[in-house]
Amino acid sequence: MSDSKMSSQDESKLEKAISQDSSSENHSINEYHGFDAHTSENIQNLARTFTHDSFKDDSSAGLLKYLTHMSEVPGVNPYEHEEINNDQLNPDSENFNAKFWVKNLRKLFESDPEYYKPSKLGIGYRNLRAYGVANDSDYQPTVTNALWKLATEGFRHFQKDDDSRYFDILKSMDAIMRPGELTVVLGRPGAGCSTLLKTIAVNTYGFHIGKESQITYDGLSPHDIERHYRGDVIYSAETDVHFPHLSVGDTLEFAARLRTPQNRGEGIDRETYAKHMASVYMATYGLSHTRNTNVGNDFVRGVSGGERKRVSIAEASLSGANIQCWDNATRGLDSATALEFIRALKTSAVILDTTPLIAIYQCSQDAYDLFDKVVVLYEGYQIFFGKATKAKEYFEKMGWKCPQRQTTADFLTSLTNPAEREPLPGYEDKVPRTAQEFETYWKNSPEYAELTKEIDEYFVECERSNTRETYRESHVAKQSNNTRPASPYTVSFFMQVRYGVARNFLRMKGDPSIPIFSVFGQLVMGLILSSVFYNLSQTTGSFYYRGAAMFFAVLFNAFSSLLEIMSLFEARPIVEKHKKYALYRPSADALASIISELPVKLAMSMSFNFVFYFMVNFRRNPGRFFFYWLMCIWCTFVMSHLFRSIGAVSTSISGAMTPATVLLLAMVIYTGFVIPTPSMLGWSRWINYINPVGYVFESLMVNEFHGREFQCAQYVPSGPGYENISRSNQVCTAVGSVPGNEMVSGTNYLAGAYQYYNSHKWRNLGITIGFAVFFLAIYIALTEFNKGAMQKGEIVLFLKGSLKKHKRKTAASNKGDIEAGPVAGKLDYQDEAEAVNNEKFTEKGSTGSVDFPENREIFFWRDLTYQVKIKKEDRVILDHVDGWVKPGQITALMGASGAGKTTLLNCLSERVTTGIITDGERLVNGHALDSSFQRSIGYVQQQDVHLETTTVREALQFSAYLRQSNKISKKEKDDYVDYVIDLLEMTDYADALVGVAGEGLNVEQRKRLTIGVELVAKPKLLLFLDEPTSGLDSQTAWSICKLMRKLADHGQAILCTIHQPSALIMAEFDRLLFLQKGGRTAYFGELGENCQTMINYFEKYGADPCPKEANPAEWMLQVVGAAPGSHAKQDYFEVWRNSSEYQAVREEINRMEAELSKLPRDNDPEALLKYAAPLWKQYLLVSWRTIVQDWRSPGYIYSKIFLVVSAALFNGFSFFKAKNNMQGLQNQMFSVFMFFIPFNTLVQQMLPYFVKQRDVYEVREAPSRTFSWFAFIAGQITSEIPYQVAVGTIAFFCWYYPLGLYNNATPTDSVNPRGVLMWMLVTAFYVYTATMGQLCMSFSELADNAANLATLLFTMCLNFCGVLAGPDVLPGFWIFMYRCNPFTYLVQAMLSTGLANTFVKCAEREYVSVKPPNGESCSTYLDPYIKFAGGYFETRNDGSCAFCQMSSTNTFLKSVNSLYSERWRNFGIFIAFIAINIILTVIFYWLARVPKGNREKKNKK
């Protein structure tokens, strides 16, 4: 925390100065005029004398009041609160007082300013202008146009800078914010509020600041701030990004530790300080009860959305920044909490001299009254800056009218909306209209002249002062030992690493599934793989299998870290945020993540290698074993650091996985086993030299074979008729054998087969360690200097054809969202208060198809009770809630964050998936809910969950086609969609894509689309809305509420949760259901005019009277103790249960049940159907939507294409035109084997897109009964097949022809039929890849776990397919795995199709030289052997026989159980495996993901 210093001596001087100033004024004028502006200026000038800055109080009374207040606090060190007998300083006490605590801290700092060195910082700027690159390529790239778009953008990037490429986001503006002043930034979304805050916080990566701009932070430049004081000027973004599996307490304590100052007080250790500070902010923002609850996110259960927002606020507050820029920080907070947050900022500003700025979209009058300064922005122009109390008066003098009951903030913002502002009578032609006219008026005003004068004085003052040195001293005093004074960080690099390691262990503790799964998976794979090579013999027959086992061991250790790339992308946005807060260096986090992974890596290595080494029967020697394990560990480290480096330099997971896989393929092929070193092609030999895995493999082979003698397992010739032949006339077939010798030296074998030597063993360990250190340095450097994602102005994306139409349509207008750039700037829709007028409901009513459905049914509930099990404890979330929603009424559902509002909506709409409804009834017209209930309602969720690749119109049509009655024609549904687009004023962006944040719809547009998706379904019963105004500006929130009012007026029943209703918005609701903590009802009844009925109820039962100027919503939250820091006088749940109003509610529910149940029910069979559309229609629409999603995701498709092309070409050219000798046949077999390597990456690329579809379906579409689970899963499976066939075809051509397999079909003139079959096999493999990925994801929650499972299954398939070990080698209990392995049949089919029916010609070094007995020719000696063993011989000049073990490729195929006659059978079996995958995907998805039955269990009374 920061502060300014003022000694008691200075305080007395100020008091004396004030009294002197007053007396001199009276003396000279002889008349008392009160405390006027002149006096105020004198006081401020005096204050500057003492503090080198302007004092925050504008009056002597305020200053004296401040001095009095400071005398009330003890000024003690509060961090060891257990030893202080003052509950107001103890954050764990119910009597904790945040304001008292802050005052005490200020007094503590002032008690020893030389030690604490409190600091403060203001900002002033002149001619501030921000501009960005205009992006004309605002169409969504697809597979067909993505490359062209990339090329054109690249060309434009290298063009010389010219003004046409840029547009101004912020026009020239001036302002000054002094320490102690709280400033609010007002403007509609897109006005430039976020850009202004980012500019002040020096967070400008992605846009530029004009050269003419002058910015100073009390004498410090923006460069100084960015380089040395980054954590003292922060920008808190609107989004909440946290590690979901960390608890709230751990999240905040981590931030507190990293900003713990060195000068925190004598005897206070860091941990005590950090825990105390975290507790203080948890208590301040009402988070103490969530200390041990996970933060969570949209998909991981945790605290509520409002509480998560408060966690973000608390985390930013703990940074202790002097200048804090808050961007829409109150989004998702209830009105009382939002007010409390602004009060906390005010307290910090007034007492600790901080300089907070906050852009706020919904600001109550109570909140506005707390602000000192206000900035009003209009399309990038500053149209006012000054005292908040003067702004309203300034614009009223200009000629604008402020309506009654409209808050000042709403009035100021409404001036930037032409449809909402209203000039005073007689000023219609005098007031400015455009943003430029407003700015011109402002810059010609006396207020602006006064401002420029003050700014000029401030700049002169900054030049004269020694702030730079004073501020540096204060900064250095806070820094821990071993921290560079110029560093922006508070703690040293090694402390950052230490805290990062501790946090990562807490993350693992919060979600141990991935490390446990990884270790368990390694153990299982160790057992499986080692059992394949179980107990290898000590003969030459084990040479190949010993090498294969070592090869697999190296690969498994090397690539066990591949999935670490995925976790990097999860953490990246959080690390970038913390870097901007100056909590830690990204490099410190990178090192911490590596250190914290060490125990997991060691556990994984032990679980695999200990089992594998001894079961395979590698060399039983302690020294040899520990060398093996040492090399394996370093191999894991090298590859982990390499994969992390790839992830650090990539911008997306698919972009990282593709090069990682190609690299993996290169390393596998050039390890030295697949292609032995002597057989590598000359052009590619260098790859082996830079391959760290190759060095590991060589050392491990040397470690295993050097100095050992192996018994020969096979002689040539041998068998019947050769029993009595002398060893001198036989030779061992193993490489390195010596004629006549029964033993083969392992050293000679390595030298002959691989050119491996013992002298390289320890050298290679050093090289491997060098690689590990090198890649670690690369990784740390990349994370440190990577600037992260560039900020982009919001642009709206259209399809290319739609964009041209849109540009033609809006060419005449170029107004609107200035932050959005040229394209979005053309979206000029109006959010006027009367946005939805009656004409829109009636203008098309005559057609019949677009009439809004009338509703005559009443939904009500009684004694609804819901509980969940949290850590073996049953916790009641809703406690006997009663209520109803009648047609034509809007019922507001309110309560503090976490009170159970969303849970109640989920229970009422039958959307709960966890927990149990233990009691209560939900009835429609007195009848229990039937199967069509969910289809009869609309549910507008708080999260705007949409597919980013669909357009607005497509999303609405998809909902209409599947949710409206199947009897309604397509044209009528399309007409209704157009009607809703017009109704919600989405015409300008109806053909825009949803997109992602920054490139797509903005928050307001997404909310309108969410509402629209439900409206086009024509919900006949009622409409639920969960926080529909969250994140919207006041005008848009108002227009949404007016829209709800119009819907209700046309018979719709609406139940709506709302957080921050102004008095105006509250007036739009008819009834209120208010929940207090624990899901208990505090009130259900009419609101009355100006909420008077509700106010009367609470005042009747003992509440303090509601002030006339108070917002009833905020007052009510205070009364029931739902606002942070407030305490209820009584339990209002008990008050409600004992009230006459409660009895009236119960009687009304009983009356409705009795009366309504007598009404006739709708007996239309179609009305009772679970889904409106038939299954075939659901399937077709879902499949097409998924195909379109992939087509509009060119990054995914091109990553897939790049992967298969690069992998296939690399594979094909590594084995280019493989010869038909013995090594060549083995190379061709391994080429087929390597062809499967991209499997893992293809699955990992696909999973995120499957998850996106599944999230949209399970979160929104399944509960709404849009379409069935079977249509969803069938559509996902079907839509992937065309793309897999396409990439399979590309892979076939890139691999089949370079490898030269077609040459093997030439002798039998079967090139075409064998080529066609090979194409079918290759494409079938790619289809199998997709179905296997979907199978693994069908029942998995996390994509990481599905990817791990797919890797496990893939490894098993590779291991048991017969390439590395055939059925004659496998232990008996694994034969079943060979038989039921799809890759067995695929490999057999591909090998037989590619290699069959041609001749073998041995290379010179492959011949075995045999000397026949004296007097015998080679023919007579070897012909009997060749007849049963195969092969051929050549007679050499010296009479010896050069024997080749094979003469036909069919002999080789037979040795690997691949028969040409079975090729079509094997293809058919592989297709059957694809079908099995599809069937299992459907079954497992139904078992694991489809809700069955209901969550209702009634207690028997």
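Here, residue 1 is simply the first one shown, and the rest follow in order.
Backbone N, Cα and C define each Cβ position, glycine as well.
Among the features that Swiss-Prot reports, domain 'ABC transporter 1' is placed at 150-404, with the record citing sequence analysis.
Around C193 (mutagenesis position), the same-chain residues at least 6 positions away in sequence with a Cβ under 8 Å from its Cβ are V185, L186, G187, D327, A359, L377. Looking at Swiss-Prot, the entry for mutagenesis of C193 to A says: Impairs NBD-mediated ATP hydrolysis.
Experimental mutagenesis at this site is recorded by Swiss-Prot as D232 to K, annotated: Leads to general drug-sensitivity. D232 (mutagenesis position) is surrounded by 26 other CB atoms, counting those within 10 A of its CB over all protein chains shown.
In Swiss-Prot, a published mutagenesis experiment is listed as G296 to D, annotated Leads to selective drug-sensitivity. In this structure, G296 (mutagenesis position) belongs to neither helix nor strand by DSSP; it is coil. Listed in sequence order, P244, G302, V303, R308 are the same-chain residues at least 6 apart in sequence whose CB falls under 8 Å from the CB of G296 (mutagenesis position).
Annotation of the mutagenesis experiment W326 to A in Swiss-Prot: Impairs NBD ATP-binding. Note on W326 (mutagenesis position): other Cβ atoms within 10 Å of its Cβ, all shown chains, come to 26. Mapped onto three states, the DSSP output places W326 (mutagenesis position) in strand.
Here Swiss-Prot notes a mutagenesis experiment, F551 to A, with the remark: Leads to selective drug-sensitivity. Cβ neighbours of F551 (mutagenesis position) (same chain, under 8 Å, six or more residues apart in sequence): T671, F673, V674, F697, L1364.
Experimental mutagenesis is annotated in Swiss-Prot for F552 to A, with the remark: Leads to reduced drug efflux but shows normal ATPase activity. Cβ-based neighbour count (10 Å, all protein chains) for F552 (mutagenesis position) stands at 23.
Quoted from Swiss-Prot, the note on mutagenesis experiment F559 to A is: Leads to reduced drug efflux and ATPase activity. Listed in sequence order, the residues of the same chain lying 6 or more apart from F559 (mutagenesis position) and placing their CB within less than 8 Å of its CB are M639, L664.
Annotation of the published mutagenesis S561 to A in Swiss-Prot: Leads to selective drug-sensitivity; the original residue is retained in the structure shown. Spatially close to S561 (mutagenesis position) yet at least six residues away along the chain are K601, T636, M639, S640, F643, R644, judged by Cβ distances under 8 angstroms. Classification of S561 (mutagenesis position) by DSSP places it within a helix.
DSSP gives R644 (mutagenesis position) a helix state. Swiss-Prot lists R644 to A among its mutagenesis entries, and the accompanying note reads: Leads to reduced drug efflux but shows normal ATPase activity.
Experimental mutagenesis at this site is recorded by Swiss-Prot as T658 to A, annotated: Leads to general drug-sensitivity. Under the three-state DSSP scheme, T658 (mutagenesis position) falls in the helix class.
A660 to G appears in Swiss-Prot as a mutagenesis experiment; the accompanying note says: Leads to general drug-sensitivity. A sphere of 10 angstroms centred on the C-beta of A660 (mutagenesis position) encloses 24 other C-beta atoms.
Summarising the annotation, Swiss-Prot assigns domain 'ABC transporter 2' to 859-1103.
Marked as ATP binding site by Swiss-Prot: G895, A896, S897, G898, A899, G900, K901, T902. Sequence-distant neighbours of G898 (ATP binding site) (same chain, 6+ apart, CB under 8 A from its CB) are T290, V303, S304, G306, E307, K1077. Taken residue by residue with DSSP, G898 (ATP binding site) is part of neither helix nor strand, so it is coil.
Here Swiss-Prot describes C1336 to A as a published mutagenesis experiment; the accompanying note says: Leads to reduced drug efflux and ATPase activity. DSSP assigns C1336 (mutagenesis position) to a helix in the three-state reduction.
Around F1360 (mutagenesis position), the C-beta neighbours below 8 angstroms that are at least 6 residues distant in the chain are V532, L1370, W1374, M1377, Y1378, N1381, F1383, T1384. Among the mutagenesis entries in Swiss-Prot is F1360 to A, noted as: Leads to reduced drug efflux but shows normal ATPase activity.
G895 (ATP binding site) has W326 as its nearest neighbour among the mutagenesis positions D232, W326, A660, going by CA to CA distance. The CA atom of D232 (mutagenesis position) is located 32 Å away from the CA atom of A896 (ATP binding site).
Apart from G895, A896, S897, G898, A899, G900, K901, T902, the residues listed for ATP, the same chain places the Cβ atoms of S304, G306, D334, T903, L1075, K1077, G1079 within 8 Å of the centroid of those Cβ atoms. When the C-alpha distances from T902 (ATP binding site) to the mutagenesis positions W326, F552, T658, A660, C1336 are tabulated, the minimum falls on W326.
In sequence order, G286, G306, D334, A336, T337, Q1076, K1077, L1117, A1122, A1123 are the residues of the chain that are 6 or more apart from A896 (ATP binding site) and have a CB within less than 8 Å of its CB. Sequence-distant neighbours of G900 (ATP binding site) (same chain, 6+ residues apart, CB-CB distance under 8 A): Y866, I877, L878, L1075, G1078, G1079. Note: the CA-CA distance between F552 (mutagenesis position) and S897 (ATP binding site) rounds to 54 Å. Distance from the CA of T658 (mutagenesis position) to the CA of C1336 (mutagenesis position) is 20 Å. Note on proximity: of the recorded positions W326, S897, A899, K901, the one nearest A660 (mutagenesis position) is W326, by Cα distance. When Cβ neighbours within 10 Å are tallied across all protein chains shown, the highest count among the binding-site residues S897, T902 belongs to S897. Cα spacing between A899 (ATP binding site) and W326 (mutagenesis position): 26 Å, rounded to the nearest whole number. The average pLDDT for the domain 'ABC transporter 1' (150-404) in the predicted structure is 90.
Residues near T658 (mutagenesis position) in space but far in sequence (CB under 8 A, at least 6 apart, same chain), listed by position: S1199, F1202, L1203, S1206, T1241, Q1245.
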